[in-house]
Amino acid sequence: MRGGHKGGRCACPRVIRKVLAKCGCCFARGGRESYSIAGSEGSISASAASGLAAPSGPSSGLSSGPCSPGPPGPVSGLRRWLDHSKHCLSVETEADSGQAGPYENWMLEPALATGEELPELTLLTTLLEGPGDKTQPPEEETLSQAPESEEEQKKKALERSMYVLSELVETEKMYVDDLGQIVEGYMATMAAQGVPESLRGRDRIVFGNIQQIYEWHRDYFLQELQRCLKDPDWLAQLFIKHERRLHMYVVYCQNKPKSEHVVSEFGDSYFEELRQQLGHRLQLNDLLIKPVQRIMKYQLLLKDFLKYYNRAGMDTADLEQAVEVMCFVPKRCNDMMTLGRLRGFEGKLTAQGKLLGQDTFWVTEPEAGGLLSSRGRERRVFLFEQIIIFSEALGGGVRGGTQPGYVYKNSIKVSCLGLEGNLQGDPCRFALTSRGPEGGIQRYVLQAADPAISQAWIKHVAQILESQRDFLNALQSPIEYQRRESQTNSLGRPRGPGVGSPGRIQLGDQAQGSTHTPINGSLPSLLLSPKGEVARALLPLDKQALGDIPQAPHDSPPVSPTPKTPPCQARLAKLDEDEL
């Protein structure tokens, strides 16, 4: 076959052949013609440009009629030539005898024989594309578009916020359906058919207060969210208003580790049979985790709604408060789930006040005789309002759970607590001291991995001790305390040095000077002093804390003590008012 492609040559002629072969009108049946593509300038040789190229055989398959388009231009020549080919080749000429054949006998003669350079692929693309076919680059297209007006941007942001709100409502419907599978499925079936003897009395642990959560969302909260579709401004008030009601999620999460343990015992037998009987796709454990996931999801959706609502130029003050609420409640839920995995503590954790913080420290604990151990141990430390608990993390989950568990090791009551900060100038180290009923001192040295963690704990512990100190001072001298508070408020400045400042709490040399003089050193006297001696026991503390305070006039009316509560503790107390 003529013009066959030889190995090692450029593939450009083959590309041209494939493109031209798709247009059957360009060739007469049985005709053969040789085309030669020019070099880098993009022009076409005379054999192709004229439309009546020199024939490859003794007679031409095409006649040089007046319909020939003539030599095309350097860029769009090939396209113009293709556009006129159908008209030019409409009259089929006589083919040489024995030369006629199907389209597969066509062959384009490469220009390699003439020594001409073949064009690059980019040039071929330019030839095949007409000047009107070129697509504008994205950058130029973006620049050419007129920037959106501020009103259009706000409109789009508002539309996106409504999309987030719609997603919130739709996912709420799905959430209620999932809770219904538990309450109207598992719980109703177990109540009707009874439970195995080994599970009797423990079925309430499995479900906790999930029925209460389900009924509230089904009968009230879902309808309120649907109302927000017509009145989006109501969304923020909805979450702020029901902050206390959302405390039921904290109760549920506190019970969740116990529920996981019971379900793990019966999940492969009894609960699996119930699932097949009810025809549910999800297992019971997958449904029981839905409330935990949902309380986290509210936070994410509210943040997205706040972002777009703010871009739309709407008032977002209430929304920011709602986001703050829904960031706080999930944190409390997570804390309660962690506490549910604490084992070995004799007493009720719920009676120790709110969990204010938890972190992992390298702790040097006291041994027999009050001396510090020669080596430290890794401990998970929990800070409550009334107690500090030291625990050891277990390698695996507790009683079949997937999350890490903790075993109680030691504790310090806040009423016996003292604080020493920045030991030996190290911002990562501080000490907590505990005074026993017989006056003995136990000292725990804590070292954090990050100075920020250590300083945060020093601040939180100091704040607790300061609040307790103020409360005791108010009990001992309510008139003087009230007068001091009135003077502070009238001057419009904070009441004394801030938490962790040298004026209130000596975290430097004074704290290191006497390891047996904790900041709250006089508090244990409340446990030992008989009635009537409390005031005398607290007198040194009162003088140290309050200094020289002017005496109140004798005719001053008695004022009841009003110890202040930090805002964060006030919010915690608000959540703890259980109206469920």
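Along the chain as shown, residues are numbered 1 onward.
Any Cβ shown, glycine's included, is placed from N, Cα and C.
Just so you know, the substitutions we noted aren't modelled in this structure.
What Swiss-Prot records for this protein:
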DOMAIN    160-336  domain 'DH'
DOMAIN    348-466  domain 'PH'
MUTAGEN   Leu301 to Glu  Abolishes its exchange activity on RHOA
MUTAGEN   Phe471 to Ala  Reduces exchange activity mediated by GNAQ activation; in truncated construct
MUTAGEN   Leu472 to Ala  Reduces exchange activity mediated by GNAQ activation; in truncated construct
MUTAGEN   Leu475 to Ala  Reduces exchange activity mediated by GNAQ activation; in truncated construct
Given the mutagenesis positions Leu472, Leu475, and counting only Cβ atoms in the protein chains shown, which has the most within 10 Å of its Cβ?
Leu472
For the C-alpha pair, I'd like the distance in angstrom between Phe471 (mutagenesis position) and Leu301 (mutagenesis position), rounded off.
41
I need the CA-to-CA distance for Leu472 (mutagenesis position) versus Leu301 (mutagenesis position), whole Å please.
44
Local confidence of the prediction over the domain 'PH' (348-466), expressed as mean pLDDT:
84
Test of understanding: give the count of other CB atoms lying within 10 angstroms of the CB of Leu301 (mutagenesis position).
17
C-beta crowding around Phe471 (mutagenesis position), within 10 angstroms:
15
Summarise the domain 'PH' (348-466) as counts of helix, strand and coil residues per DSSP.
29 helix, 60 strand, 30 coil
For the C-alpha pair, I'd like the distance in angstrom between Leu475 (mutagenesis position) and Leu301 (mutagenesis position), rounded off.
46
Please report the DSSP secondary structure of Leu301 (mutagenesis position), reduced to three states.
helix
